[in-house]
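**Student:** Mind having a look at this structure? Questions to follow.
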Amino acid sequence: MGEIEGTYRALPTSGTRLGGQTAIGVSTLEPEQSLSPRMQEKHMRIRVKLLDSTVELFDIEPKCDGQVLLTQVWKHLNLIECDYFGLEFKNVQSYWIWLEPMKPIIRQVRKPKNAVLRLAVKFFPPDPGQLQEEYTRYLFALQLKRDLLEERLTCTANTAALLISHLLQSEIGDYDETLDREHLKANEYLPNQEKSLEKILDFHQRHTGQTPAESDFQVLEIARKLEMYGIRFHMASDREGTKINLAVSHMGVLVFQGTTKINTFNWSKVRKLSFKRKRFLIKLHPEVHGPYQDTLEFLLGSRDECKNFWKICVEYHTFFRLSDQPKPKAKAVFFSRGSSFRYSGRTQKQLVDYVKDGGMKRIPYERRHSKTRTSLHALTVDLPKQSVSFTDGLRTSASLSSANVSFYPPPSSSLSPPGLPNLKDSSSSLVDPQAPVIKSTAAERSSGPSSSDGPSTQSAHLPGPPVLRPGPGFSMDSPQPSPSSLKSHLSLCPELQAALSTAEQGASPVLSPVLSGAGTARMDNQEEQKHKHMPEDEAYFIAKEILATERTYLKDLEVITVWFRSVLIKEEAMPAALMALLFSNIDPVYEFHRGFLHEVEQRLALWEGPSSAHLKGDHQRIGDILLRNMRQLKEFTSYFQRHDEVLTELEKATKHCKKLEAVYKEFELQKVCYLPLNTFLLKPVQRLVHYRLLLSRLCAHYSPGHRDYADCHEALKAITEVTTELQQSLTRLENLQKLTELQRDLVGVENLIAPGREFIREGCLHKLTKKGLQQRMFFLFSDMLLYTSKSVTGASHFRIRGFLPLRGMLVEESENEWSVPHCFTIYAAQKTIVVAASTRLEKEKWMQDLNAAIQAAKTIGDSPPVLLGGPVYTRTPRSSDEVSLEESEDGRGNRGSLEGNSQHRANTTMHVCWYRNTSVSRADHSAAVENQLSGYLLRKFKNSNGWQKLWVVFTNFCLFFYKTHQDDYPLASLPLLGYSVSLPREADSIHKDYVFKLQFKSHVYFFRAESKYTFERWMDVIKRASSSPGRPPSFTQDCSHHSPGLEAEIREKEACPSPCLDKNL
C-alpha cells in the first residue's frame, strides 16, 4: 500500500527511535557553505539538543530575541503543535530556565556560544488525545523517556517496566529476547534498569503487533495517570518553615511534601498570583477562603527562583485557561510597578483552532528503525473505516485496523480578563465533526539494518480518542493531614467512556449555558458507526461497576478524612479525645479501600487493554481480588461497630462546644460536603451491603464451572457474614443519623434524639386550617407525629408547629365528610387535625405507617415525648368529633434563630419532599443504600443534538453531576423523587441506543449509557427510587398527577429548589 499524503512527515535529522546519540551537531547551512568572516561576527551558533538526543546547530544574530531561535527549531522539525514545547537552559545556579521568546538571547543565556539548550515539553495537557499530531505524541513519548531516565517521572517498578516495554515496542518492534537484551544493554531507560529487566521483557511480549504510533499513545496514556506526570519541582517552604515543593499543572498550583501531593489550588479558586522578593503569594477568591486567610505565602530560595516560578504559573494559566493571550498593559508614563512579563505564544484554544483549520501543510515523515522486525499482525489487518469510539481501558484495540480518526481538543473556557481573576474551568476534549481526518501508516519493519531498508507503508490503527479527566489529586483549601493518608496509587484503568460519533461536515452543537464548562464530550446528531472495543462479558461490566462505585466511595471518605480533618486541625475546634475517636475508626478503613481501589484499577486495565487478547484469560476475572479483600474486611468489624458511638459523641460535642458547632455548620455549606456531614459516617457500613449485592450478581452470572465462580462464592460468604453481624448496628446507625440530621434542620426542637425513638416517615401533607389547605411537612416517629411549616424568612429550615403523641391516636378516612380528595383525620388525645395527601398512594402509605406505629406505641411506656424549645399545644381537651382549625400561623409567632442558615442545602429528602409533594419512609432510606450507582453518562443538550459527557453519582435519591470522577464536588444535582423514567418515544427524535428519559411535569432530560448492561443498571436503580420510592408498578399512572379536586387548594410548587439541575438547565 502506498504512502498516504499528510500522514507522515520526513524527519530531516538522522536521529532514530533507538535514541542513539549523535556525536556532532548538524548545521543549518547548505553543504560546503561557510560564513564569511564579516558574517561570522554578526552571527553566532547555538547548540540545541533535541528530544532524540541529537544536537543541532542554529545560526542566529547575537542580539535577536528568543523567538527567532524558537522559530528556526520549529521550522527545522516541521513541528505544527509547537506551542506545547520550549527551549530550556541551565542558569548559574544550575536549575533549568525556559527561554523567553520576547527577550534577547544574550540577556538570558550566559555565554550562549558555549551553552547547550535543549528542546523539552513545556505544557503537559491532561489527556494525550488532545495532541492531534502523531509526531507531537512521538516527541511527548521521548520527553517521558527522558523523564524516566532523569528520575523526574517517579513511579512503581511495574509501571516503569510497562512504560519501557512500550518504548521498546516503538523503537525495535515485536519481542525478540536476544535483540531486546542487547538493546537494553546498550541503551539506558532507567537507573538500575537491570533489576527490572525480566519485567520489561515480560511486558514487551504482550505488545505483539502494536505499531509505533500506538506504542507512543500507550506511553502517554499510562504516564498521564501518574501523579508526577509533567511535574517540575521548585523547592520552597511555608510560613512555618516546613520544606515543601511547588509545581504547576493545567489544573492549578500544586503543593508537595516530598513526592506526596498535599494541596491543589485550582485556577478557579485563585484570584491573583504574585511575588515579592523571595515570597510567592497566592490570593484566593472570597468564597474559597471564607473566614480563613485569603493569601497564602511560600518562601523560595531566591528572588530569581521565585520570579521564574511565577512566570511558569502565568504561562500555564494563560495557555490552558484563556481563549486568547491577555492584551499587554499600557506602559506607565513615569513609573512602572511589577513585572511586564506575559505569555506571548498561542493558547491551547488558538492552537487547536489553527491545527483544525489546516494551519500548516503536513509533510510526510518516516520512522526509520534499526533492527526492527516485521509485525505480521500489523501488516495484514486492514479493516474498513470506522468512527471514533470512547471505550474503556488503554484505548487501542486488540485487533488493529485502519481508521479515520478525528482528534479535537477542548474548547476554551469563556474569555477571562488579563491576569488571574474570575477564572472558570476549562472544558475537556471534544470530537469535532469538522476536524480534519488523519490517516496513519506504519513504516514497514524488517529484520535488516535500517540503512538498507526502504520505507514501505501500511495502514495502521491510531490509538483511540481521549478520555476526559484532569490530573490526579484533589484540591484543598487548607493544610492537609499526614502525607501517609494522601499517598496516590497508580491508576491504570480509565473511567467509563461513551461512544462518540464523527461527521465530515456540520457545525458543532452549542454548549448549554449551564455545565458548559463541565462537558467532557460532545456528539453530533448524524448517523454513528459503532465499533466498540471492550469485553462483552457481563462480569466485566459488574467489575467496572465495582470500580466506579469504589471511586465514589473513596471520595466520600475523603470528605471526612481529608477535608473535614483539615478544617478541624486549622481551627482546633474539636476536643482531642473526640478527634482520636473519629479518625482512629475511619482512617484504617480509608487506607484499606485505597489499596483495594488500586488493585481493582490495575485488574480492569489488564482486562480491558490490548494485551488481554494475547493472554489466557488470567486477568479477565475479579473474584480473586474480591475474595482476598472481603476476608480482610472482617478485621474491620470492630471499627464499623463504633461508628454509632462516633456519631453520638460528635452530636454531644457540637451541643456543648459553640466553636465546633460553628465549624460543623460552616463546613456543611462547602461544596465538597454535598450531603449532610453525618451521612458520610454511614458510608463504610453501607458499602458492605453494596459489596454483597454486587457479589450476588457475579455469582448469579457465573456458572458453577467458571474459574471465577469459586472465589466469588467464597467472597460472598465472607461479606455476608460481616453484613449479618453488622445489620443491627447499621439499622441503629441509620436511625441515629436521621434523627441527628432532623434535629439540626428543624427550628424550635431539642432532644429529638431520645432512647427508643425511631424515625418512620417524612413527607408533605396539606393541613386544613382557617385559611384552607396549608402545606405542612410531617415527621412520623415511633412515639409521636410532628408537623412543621417552612420559614417565610427566606431560610430553608422548617419550624415546629406542633406534635401529637401516638398513644391513644386514631386515624380515619374522611373524604366524604370534607369533600377533599385523599384526606384523612387524625384524632389525638388533645387535638384533631384533617390532612390531605397529594395522591391515593401517598394517603395509603401514611395511614398504613400511622396505624402500624400506633399499635407499636401501645407497648411504649407512659412518659410523654420531651421536645424543648418548640411551641407545645396545651389547649382545652375537645370532643372526638371537634376539628381543630389551625390559627393563621404564617403571619405571627417566634420564628427561631435562623442566622447563618440561609444557604442550607436544598436537595435533602426533607426539602425535595416539600417541593415534590411526596414522602419517604425509613424502609425507602434503607432501600436507597442498595440503589447507589456511579459512572459516565452522556446528557443531551436541551437546544441542540449534542451530548455532554458527565460523571454521574446516584445516591440518596439524587443524581449528582461532575466533570470527571476526580472532581471534589458536584457541578449540579437532580433530586429524582417524583421523576418517572422511561424509554424515549418516537416524538422525542432520539436516534441513539441505550438512552433513557427522565421526566417530572415539564422537566425532561435524556441520558445515554455506553452499553446495554449499564443502561439497564441505570434504569433499574432510578426506577426503584424515582417517582415515589417503593411504589408498585400498578400505581404509576395514579401517582403521577394530582387529583383535580385538590389542585384548586394546592398551589403548584417549583419542581426543585436551587441549586439543582432542574433550575439551571
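Every residue gets a Cβ built from N, Cα and C, even glycine.
So, quick note: what you're seeing has the original residues, none of the substitutions.
Swiss-Prot lists 44-324 with the feature domain 'FERM', giving sequence analysis as the kind of evidence. Under the heading domain 'DH', Swiss-Prot lists 538-729. Per Swiss-Prot, mutagenesis L730 to R is noted as: Increases guanyl-nucleotide exchange factor activity with RAC1; when associated with Q-733. Under its mutagenesis annotations, Swiss-Prot gives L733 to Q the following note: Increases guanyl-nucleotide exchange factor activity with RAC1; when associated with R-730. Summarising the annotation, Swiss-Prot assigns domain 'PH 1' to 758-855. Residues or ranges marked as domain 'PH 2' in Swiss-Prot: 930-1027.
Are these features on the surface or tucked inside, and what are their neighbours?
**Tutor:** If you average pLDDT over the domain 'DH' (538-729) in this model, you get 89.
A sphere of 10 angstroms centred on the C-beta of L730 (mutagenesis position) encloses 20 other C-beta atoms. Taken residue by residue with DSSP, L730 (mutagenesis position) is part of a helix.
Residue counts for the domain 'PH 1' (758-855) under DSSP (helix as H, G, I; strand as E, B; rest coil) come to 20 helix, 50 strand, 28 coil.
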**Student:** Sequence gap of 6 or more, Cβ distance under 8 Å: name the residues on the same chain that satisfy this around L733 (mutagenesis position), in order along the sequence.
**Tutor:** H643, D644, L647, L681, L682, V685
**Student:** Mind tallying the domain 'PH 2' (930-1027) by DSSP state, helix then strand then coil?
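**Tutor:** Helix, strand and coil residues of the domain 'PH 2' (930-1027) number 18 helix, 41 strand, 39 coil.
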